[in-house]
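Chemist: Structure provided below as structure tokens; questions to follow.
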Amino acid sequence: MVLSQRQRDELNRAIADYLRSNGYEEAYSVFKKEAELDMNEELDKKYAGLLEKKWTSVIRLQKKVMELESKLNEAKEEFTSGGPLGQKRDPKEWIPRPPEKYALSGHRSPVTRVIFHPVFSVMVSASEDATIKVWDYETGDFERTLKGHTDSVQDISFDHSGKLLASCSADMTIKLWDFQGFECIRTMHGHDHNVSSVAIMPNGDHIVSASRDKTIKMWEVQTGYCVKTFTGHREWVRMVRPNQDGTLIASCSNDQTVRVWVVATKECKAELREHEHVVECISWAPESSYSSISEATGSETKKSGKPGPFLLSGSRDKTIKMWDVSTGMCLMTLVGHDNWVRGVLFHSGGKFILSCADDKTLRVWDYKNKRCMKTLNAHEHFVTSLDFHKTAPYVVTGSVDQTVKVWECR
């Protein structure tokens, strides 16, 4: 590249200033003579430190160029492997991609839970503002608010048909809502403290709940009566989730354990105790993932010939653990989050795990290689909850920043 006469003159003066101000007197006088420079004080001021400034700005720009090049390469790779026009990925391998499709505002306090409806193109969010909101995830439209709780709504759960919605709250109640008429049809009292988790059992006849009163209770949907109480946790029970056939329930607690209970007998079948802090969340592995898990972990197929069941747990110790419930063994620990893990679940294709945490990220894990394969900076504040649609390519997240975000997978 050829410099113009003016640029050459400016460069020479900047070099002369650099030589003089750094004490290279001899080199300065030779250079000044050879470059035929007529130095005067006014001009000197203009070129003082100019060479160093140019040099540092070039380095800064080089760094920026390298960052942009790496982002461009990543985008190209994503476009060819996952973009709508590139080579088609198997839907089982679709993962959430930034940016979000929608960022939905409306809650006036942190969002505590987000879930998809099993049938319609809606999702539901619960919040510390004591409300439940319904949104259309395809259009991003707000549909309605369900009001009835008098304190933070902690968890929500649909039955398999999506006709009933259960919610639980720090107001110590569990409510059952008719999701067709959007009316509260039953309120259940019985816990002595904040009810932190609720789930409708797969058969739709019973609801299970967990509380800060250290108990897990089972309720009859038809009557609202409490029919069973499971005791054993020594601290606040954070979450409770039934397995696919409803014969087992898993729970996690501030006592740093995960427990698995036999519903019929109320017996604690397993106590899983390798976390080093409060266990915030749990999730059962779908049967579609059993073969991938067995392959990844080398776990034995039992006498029954069936592997599993398998369970995931996420903790304030910043780790995610995978457990073989039948043996009580921890099969793997995934490390990567920089803060409390608040939500964890299996990808519907069975090959990946998704998690969210107080480090404001949503992460996708390739558990076969025990590595985090994608990190999305999902929210401005802690990410409290996530859900993965069973059939449509969407993930939803909720946050302390009061927003709900919809992420498209491809």
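Glycine residues also receive a Cβ, built from the backbone N, Cα and C atoms like all the rest.
This is the original sequence, none of the listed changes applied.
Predicted, not measured: the structure shown is a model, and the values here were computed from it.
Heads up, here are the entries from Swiss-Prot:
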- 7-39: domain 'LisH' (DOMAIN)
- Ile15 to Arg: Impairs self-association and reduces protein stability (MUTAGEN)
- Leu19 to Arg: Impairs self-association, reduces protein stability and promotes localization to actin fibers (MUTAGEN)
- Phe31 to Ser: Abrogates interaction with NDLE1, NUDC, PAFAH1B3 and RSN. Also impairs localization to centrosomes and microtubule plus ends. Reduces protein stability (MUTAGEN)
- His149 to Arg: Abrogates self-association and interaction with DAB1, dynein, NDEL1, PAFAH1B3 and RSN. Also impairs localization to centrosomes and microtubule plus ends. Reduces protein stability (MUTAGEN)
- Ser152 to Trp: Abrogates interaction with NDEL1 (MUTAGEN)
- Gly162 to Ser: Abrogates interaction with PAFAH1B3 and RSN. Also impairs localization to centrosomes and microtubule plus ends. Reduces protein stability (MUTAGEN)
- Ser169 to Pro: Abrogates interaction with NDEL1, PAFAH1B3 and RSN. Also impairs localization to centrosomes and microtubule plus ends. Reduces protein stability (MUTAGEN)
- Arg238 to Ala: Abrogates interaction with PAFAH1B2 (MUTAGEN)
- Asp317 to His: Abrogates interaction with NDEL1, PAFAH1B3 and RSN. Also impairs localization to centrosomes and microtubule plus ends. Reduces protein stability (MUTAGEN)
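Describe the structural context of these features.
Modeler: Packing against the domain 'LisH' (7-39) from elsewhere in the chain are residues 46-52, 54: each is 6 or more residues past its ends and has a CB under 8 Å from a CB in it.
In sequence order, Phe31, Ala35, Leu51 constitute the residues six or more apart from Ile15 (mutagenesis position) in its chain with CB-CB distances below 8 Å.
Taken residue by residue with DSSP, Leu19 (mutagenesis position) is part of a helix. The 10 Å shell around the Cβ of Leu19 (mutagenesis position) contains 19 further Cβ atoms across the protein chains shown.
A simple way to gauge crowding: the CB of Phe31 (mutagenesis position) has 17 other CB atoms within 10 angstroms, across all the protein chains here.
Counted within 10 Å of its Cβ, the other Cβ atoms near His149 (mutagenesis position) come to 24, all protein chains included. In three-state terms derived from DSSP, His149 (mutagenesis position) belongs to neither a helical nor a strand segment and is classed as coil.
Cβ contacts within 10 Å of Ser152 (mutagenesis position), excluding its own Cβ and spanning all protein chains shown: 20.
Taken residue by residue with DSSP, Gly162 (mutagenesis position) is part of neither helix nor strand, so it is coil. Neighbours of Gly162 (mutagenesis position), defined as other CB atoms within 10 A of its CB across all chains, total 15.
The Cβ neighbour count for Ser169 (mutagenesis position), using a 10 Å radius and every protein chain shown, is 25.
When secondary structure is read from DSSP and collapsed to three states, Arg238 (mutagenesis position) falls in the strand class.
Secondary structure at Asp317 (mutagenesis position), as computed by DSSP, is coil. For Asp317 (mutagenesis position), the count of additional Cβ atoms within 10 Å of its Cβ stands at 20 [all protein chains shown].
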Chemist: So what's the average pLDDT for the domain 'LisH' (7-39)?
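Modeler: Averaged over the domain 'LisH' (7-39), the predicted model reaches a pLDDT of 86.
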Chemist: So if I draw a 10 Å sphere around the Cβ of Arg238 (mutagenesis position), how many other Cβ atoms end up inside it?
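Modeler: Looking across every protein chain shown, the total is 25.
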Chemist: For Ser152 (mutagenesis position), find which of the mutagenesis positions Leu19, Gly162, Ser169, Arg238, Asp317 come within 10 Å, Cα to Cα.
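Modeler: For Ser152 (mutagenesis position), the mutagenesis positions whose Cα atoms are within 10 Å come to Ser169.
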Chemist: Taking Cα atoms as reference points, which of the mutagenesis positions His149, Gly162, Asp317 is nearest to Arg238 (mutagenesis position)?
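Modeler: Sorting the mutagenesis positions by distance from Arg238 (mutagenesis position), the top entry is Asp317.
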Chemist: Compare the Cα of Ser169 (mutagenesis position) against each of the mutagenesis positions Leu19, His149, Gly162, Asp317 and report the nearest.
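Modeler: The smallest Cα gap between Ser169 (mutagenesis position) and any of the mutagenesis positions is with His149.
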Chemist: Relative to the Cα of Asp317 (mutagenesis position), which of the mutagenesis positions Leu19, His149, Gly162 has the closest Cα?
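Modeler: So, spelling it out, the nearest of the mutagenesis positions is His149.
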